[in-house]
Amino acid sequence: MRALPICLVALMLSGCSMLSRSPVEPVQSTAPQPKAEPAKPKAPRATPVRIYTNAEELVGKPFRDLGEVSGDSCQASNQDSPPSIPTARKRMQINASKMKANAVLLHSCEVTSGTPGCYRQAVCIGSALNITAK
């Protein structure tokens, strides 16, 4: 009597192993596939804006005045780092580049206090120029 259940279990196991199974195929995702966007071309690098400190350096060079340009560096409170004139000059160059200028004639750079929102502020002012090659 004990042999009967053992024989039945052995028969069932061998019967199941004889079944042929097809390999499982991966389930297709219902989420939309991200579309491959074409690579965006990198923005052209802006040409460097040269700073002239003396108007005599421009004698003999044809140029067009594009208007006044400025840059600033702000110290919000007395615990912040002090305002930097080199940072103000760099920001002036960036603003001139946005005006399609390739040079700036620097008029003045100074550190002031009492500007709303700033404990102290460095400001540089100049003229944005487009110098053409001869």
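Each Cβ is built from the backbone N, Cα and C atoms, and glycine gets one as well.
Annotation of the mutagenesis experiment C16 to S in Swiss-Prot: Strongly decreases exopolysaccharide biosynthesis.
C74 (mutagenesis position) falls within a strand when secondary structure is assigned with DSSP. Under the heading of mutagenesis, Swiss-Prot lists C74 to S and annotates it as follows: Mucoid phenotype. Decreases exopolysaccharide biosynthesis.
Among the mutagenesis entries in Swiss-Prot is K90 to A, noted as: Does not affect exopolysaccharide biosynthesis; when associated with A-89. Its own atom aside, the Cβ of K90 (mutagenesis position) has 16 Cβ atoms within 10 angstroms in the protein chains shown.
For C109 (mutagenesis position), the same-chain residues that are 6 or more apart in sequence and have a Cβ closer than 8 Å to its Cβ are I85, A88, R89, A122, V123, C124, I125. Record note (Swiss-Prot) on the mutagenesis of C109 to S: Does not activate the production of capsule polysaccharides.
In the three-state DSSP reading, C118 (mutagenesis position) counts as coil. For C118 to S, Swiss-Prot lists a mutagenesis experiment annotated as follows: Mucoid phenotype. Decreases exopolysaccharide biosynthesis.
Here Swiss-Prot describes C124 to S as a published mutagenesis experiment; the accompanying note says: Does not activate the production of capsule polysaccharides. According to DSSP, C124 (mutagenesis position) is assigned to a strand segment.
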(message) What are the sequence-distant neighbours of C118 (mutagenesis position), meaning same chain, six or more residues apart, C-beta distance under 8 angstroms?
(response) C74, Q75, A76, P83
